[in-house]
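Some features that Swiss-Prot has for this protein:
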BINDING   Val44, Glu66, Gly68, Thr69, Ser74, Glu92, Ala121, Asp141  S-adenosyl-L-methionine binding site
BINDING   Asp139, Asp165, Asn166  divalent metal cation binding site
MUTAGEN   Lys142 to Ala  Retains a low but substantial activity
Amino acid sequence: MGMDQQPNPPDVDAFLDSTLVGDDPALAAALAASDAAELPRIAVSAQQGKFLCLLAGAIQARRVLEIGTLGGFSTIWLARGAGPQGRVVTLEYQPKHAEVARVNLQRAGVADRVEVVVGPALDTLPTLAGGPFDLVFIDADKENNVAYIQWAIRLARRGAVIVVDNVIRGGGILAESDDADAVAARRTLQMMGEHPGLDATAIQTVGRKGWDGFALALVR
């Protein structure tokens, strides 16, 4: 970067990635494989993934539920945070995405602690075993977030943590918007704030993925 060039969020992300994450062949290969399979580029960033990993480790999560696998990038981070004795159940609607994720998880050396469940999450959630869960990460179709959170509360232990991605939508949650995802994000935050079984907050984020954020809630 030249002396006269102002830093921007993607530049800062690049610095943080090189400084705090470093080279990680398994993660790089997971992203490359997802691109090769033409999966949408909507995975969490490396910093967000590292946050999930550290959060899982900090609360000693041994049973993790993920709703929305995509290519398994965030799943790898969650599995690392849960550790060798942990178990991650990840739900994915698209069979193609699940296939890519399974290969990525195997390459990353965490496939033995991850179960990939294929199908609409609202159909598979009632069938899940392996709970109660210590940590739930929701990053799927936004219009069903409220239903996913309701299921997360049922399946989680008291004191568990629920994380919901993409809840700021570039500030779209404040606008009179035709964006269904922004409307869903606002409804999600309102539900989390009003639910007697949750104590919630939200953090805005900025980086190469733009202006967004995540909600975090403790199950009471």
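Along the chain as shown, the residues are counted starting at 1.
For all residues, glycine too, the Cβ spot is worked out from N, Cα and C.
Heads up, this one's the original sequence, none of the swaps are in it.
Spatially, by CA atoms, the recorded positions Asp139, Lys142, Asp165, Asn166 include one closest to Gly68 (S-adenosyl-L-methionine binding site), and that is Asp139.
Ranking the binding-site residues Glu92, Asp139 by other CB atoms within 10 A of the CB puts Asp139 at the bottom. Candidate recorded positions: Asp139, Lys142, Asp165, Asn166. Nearest to Glu66 (S-adenosyl-L-methionine binding site) by Cα distance: Asp139.
Using a 10 Å Cα-Cα cut-off from Asp165 (divalent metal cation binding site), the recorded positions that qualify among Ser74, Glu92, Lys142 are Lys142. Distance between Cα atoms for Asp139 (divalent metal cation binding site) and Val44 (S-adenosyl-L-methionine binding site): 9 Å, as a whole number. Residue environment of Ser74 (S-adenosyl-L-methionine binding site) contains 26 other Cβ atoms, counted within 10 Å of its Cβ in all protein chains.
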